[in-house]
Amino acid sequence: MAVVGNAVPCGARPGGARDNGSPQPGSRLRPGLAAGPALIANGDELVAAVWPYRRLALLRRLTVLPFAGLLYPAWLGAAASGCWGWGSSWTQIPEAALLALATICLAHALTVLSGHWSVHAHCALTCTPEYDPNKVTFVKVVPTPNNGSTELVALHRDKGEDGLEVLSFEFQKIKYSYDALEKKQFLPVAFPVGNAFSYYQSNRGFQEDSEIRAAEKKFGSNKAEMVVPDFSELFKERATAPFFVFQVFCVGLWCLDEYWYYSVFTLSMLVAFEASLVQQQMRNMSEIRKMGNKPHMIQVYRSRKWRPVASDDIVPGDIVSIGRSPQENLVPCDVLLLRGRCIVDEAMLTGESVPQMKEPIEDLSPDRVLDLQADARLHVIFGGTKVVQHIPPQKATSGLKPVDNGCVAFVLRTGFNTSQGRLLRTILFGVKRVTANNLETFIFILFLLVFAIAAAAYVWVEGTKDPSRNRYKLFLECTLILTSVVPPELPIELSLAVNTSLIALAKLYMYCTEPFRIPFAGKVEVCCFDKTGTLTSDSLVVRGVAGLRDGKEVTPVSSIPIETHRALASCHSLMQLDDGTLVGDPLEKAMLTAVDWTLTKDEKVFPRSIKTQGLKIHQRFHFASALKRMSVLASYEKLGSTDLCYIAAVKGAPETLHSMFSQCPPDYHHIHTEISREGARVLALGYKELGHLTHQQAREIKREALECSLKFVGFIVVSCPLKADSKAVIREIQNASHRVVMITGDNPLTACHVAQELHFIDKAHTLILHPPSEKGQPCEWRSIDSSIVLPLTLGSPKALALEHALCLTGDGLAHLQAVDPQQLLCLIPHVQVFARVAPKQKEFVITSLKELGYVTLMCGDGTNDVGALKHADVGVALLANAPERVVERRRRPRDSPVLSNSGPRVSRSTKQKSALLSPEEPPASHRDRLSQVLRDLEEESTPIVKLGDASIAAPFTSKLSSIQCICHVIKQGRCTLVTTLQMFKILALNALILAYSQSVLYLEGVKFSDFQATLQGLLLAGCFLFISRSKPLKTLSRERPLPNIFNLYTILTVMLQFSVHFLSLVYLYREAQARSPEKQEQFVDLYKEFEPSLVNSTVYIMAMAMQMATFAINYKGPPFMESLPENKPLVWSLAVSLLAIIGLLLGSSPDFNSQFGLVDIPVEFKLVIGQVLALDFCLALLADRVLQFFLGTPKLRVPS
């Protein structure tokens, strides 16, 4: 058997694997073993590299061997030999021995835990690279970027059909098998998706049971469901996370330091919080699990007859019957339609509200090879979709006919390999979720750790000067100081801010699947928009037909000639459902409505407003993106005769059809270009009389015979009006210091016109990049009116963008990608319109902007945008219609509208359009309506996005089609970001004050009682809770928030405020000491029972006052969130804290003071404390505001 080769990531740059921290197996292999190429096929969509490993025996693992075999025995040996200078008792452990043991235990714990935190570390610690296929037990699978995280998976061994052993593994529900004979690589299971049409047309399914068993073994079952882990498994995963482990460690230290109440209170809070997150995770997983198809019986042609088979037992290669199901069952897998026609509702999969027509391949050329990219839209029915109507195969023709009168289809893919399965995998394993425990948080903690180490070192050095002091207790205190820089409540506080925004967005009909992306919305620099259906409306308006008269004059539809009528009435893919509903492309519906013809179920069209014969559609050659045209064969009865006269009708892109016309107007190109510049959509129409044809000729006629020698019958001109609020929203986004970019598949001239209308473009000329017409020629920038022509090489993109607006087409992008990718990367940030781009190119634009360091937002709808939405920092998917459940819940007799708390209102009926509140409405009615809406919303829990809810791969989904949601997301993002940053400032100040209190003051005998620590913790928790409840302001400000913690303003304000607090604390401490009895002993007894004293009471009151001051001073307020007086809960929380401080200072309740271990303070000293507190507050506030004025306003980095 062939040997598993050395695994090197394919396509990675040298050292690429080291970038992600994976251990590199040695390049030199054992003698006698052949070194094969990379273990994964180059260009695999999911897997980048595979590394083979063998699990080590328990005692040989690095998590056990160095510790059990070396470090612990060495420590015990040193203790036994008296190296540590051991006393007579085990209680008198020398500090060196204690430090050594603690260090070994900590290193051991971290080593074990690092295996939980990192797959690469786990492999290095517990496995060894192995190249002998007989010994390999696991493989480490590294996915391609943005496709989940690295996993260590078991390697399975099965017997193949030829009796040889086959190695395979499963990664993210996809099976990979090792090809030992040819490629020496792991390959995904090959599904029958690239054969010639003759293979499918002549296929008769599985004839023998042995073939079925072999297929089941190769492809697995047709199940796309996930197993929901139990509570304990998920909780264990969270309980071993770095933050949680650290927090539990801190709680343990506090318990050792006799802070029992505080420790138990904090630990309970942590466990409850993590448990609630696990419950929420389990609920979400259960919802996702329900999205998979439910098994049902389906007719399958096996062993030469039709028989009912459970849908989860279907395998690729089966012939199945597909049709409309009375139980509304979904299509169980991806199938190729062989015979019969279907109308399919794909909304459950793509969010596309328009049902799609699917055509069979029975009459297509047998030599043509199935291309899923090109053929899927027309011939493949995807799993998870619903057949709303089907036309069974004609009885007169030969071939298979299902017993249930369904359509005949060939099974292509099953399980998680289907389109629906891929979407489910995206939800389960896709882009790594953004969490609170990010790199910035850790760097921030390391910054604070510097001060903590200095404080701990001071305690150790000063504390060890007293020979009688317990070194164990001193070591414990030093450890506590080091841990104090990471507040245990940090993740909770970050989550609180995010959850507040989550609830606010839910009330605005927005659903978020990745809540920790919300702060990224506050950092957004570039906002990218799709055009069709996002910026422009779906309600299309047919302006008329151009090119029939002189120049670009548009003829009204009522005055067009009969040939144009026939071309428009017949050349479409529309279908009528059983209930009379017309389904198909909105553009084609608008055209048929404009000419006022009626379509019937049997493919006939009849005029309503003009007197002429009806048409019967015989053959459709559907629109394809590559061909940019559609043609049909139709017929009408001659007057006074039953003879049929056949016609050809063609419509498509004007530049494509030009060569097909026998003659056309001399200003043909000028007309369609000029109209496109005005923002209209233009399609050329062709017509041809074919005369009499036999039935066989009509059935066998080729597309080429229709698409030649055509008569030009006009340009159909369709306007796509902008959505009512697009202009206002884009203006608001631009005024808020964002760069806006359009990324669309539409015509560049139309796209540029819309961009100009929306003020994306404010330059006099827009240059479009034209790739060379011949090889070797340079690319050219050409203005829309062709008055400016510049070579691409002339000047830098930045200089060019200062004078002109730039538009890049899909062709231009593809050319630069192939010729000069570096120049393309420099150009992308300066382009304002990307037109005629394919879905993959949209994704490329977004990932390129991210690579260049820009925080990007993508807003779009439909399947074309899924990749871009998934990879953007903030992806917002718009739904064309609000979900029915929301609509039905809100129907009232008056059908009153819903008011969002940002101004615009949205109708409860899907038929009503978005509008602004009329200024005449009384404020009271506004308030009543708002309160009613909020009551309605509170009745529902936050919904889980279902597969029908559009681009489920997007982190944000808006249930309304207005782009107003982008403003809501940015407002909430900025508010959350500012809240998060101010929390970090507050935590930093509190941590620094605590480090000083626990070091210098601790050695002077100042410490807090358990009750004091608990009261302080409760008051602090109240302030943190309400500071996270801040709401954004109604309008976006031009000022941008600081994007991260590490900036000059944050560092300086923290250091200056700390200096003010530090000096105040030192001054009051010394004043209190001067008023206290002199110390008799040289060294303070740090371990005696807590005793109230003037010094302790002064420091405690000062510490509480400073903590409350940090909240009041560092609360940001306008322009990103409501001001402090408007945040009533926080004001009340600060007021309660202030009253508590004043009460404790004045001693208004002696019993209360006594309970919390405070002594009576002399009156004159109370005045001193009060004055110092006031001065401390004023100086810290002044320092922050001055720094804010000079350093606190960042500028937009992107070229504008």
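All positions are counted from 1 along the displayed chain.
Every residue gets a Cβ built from N, Cα and C, even glycine.
Record note (Swiss-Prot), mutagenesis ASP530 to Asn: Loss of ATPase activity. The unchanged residue is displayed. ASP530 (mutagenesis position): 24 other CB atoms within 10 A of its CB, across all protein chains.
Annotation comment: Swiss-Prot describes ASP530, THR532, ASP861 as Mg(2+) binding site. In the three-state DSSP assignment, the secondary structure recorded for THR532 (Mg(2+) binding site) is coil.
Annotation source Swiss-Prot lists active site, 4-aspartylphosphate intermediate at ASP530.
Secondary structure at ASP861 (Mg(2+) binding site), taken from DSSP and collapsed to helix, strand or coil, is coil. Among the features that Swiss-Prot reports, ATP binding site is placed at ASP530, LYS531, THR532, PHE623, ARG681, ASP746, ASP861, GLY862, THR863, ASN864, ASP865.
Here THR532 (Mg(2+) binding site) is positioned 11 angstrom away from ASP865 (ATP binding site), judged by their C-alpha atoms. Rounded to a whole number, the distance between the Cα atoms of ASP861 (Mg(2+) binding site) and ARG681 (ATP binding site) is 19 Å.
Taken residue by residue with DSSP, ARG681 (ATP binding site) is part of a strand.
Looking at ASP861, ASP865, the binding-site residues in this record, the fewest other C-beta atoms within 10 angstroms of the C-beta turn up around ASP861.
When the alpha carbons of ASP530 (mutagenesis position) and ASP861 (Mg(2+) binding site) are compared, the span between them is 8 angstrom.
Least crowded of the binding-site residues (THR532, ARG681), judged by neighbouring Cβ atoms within 10 Å of its own Cβ: ARG681.
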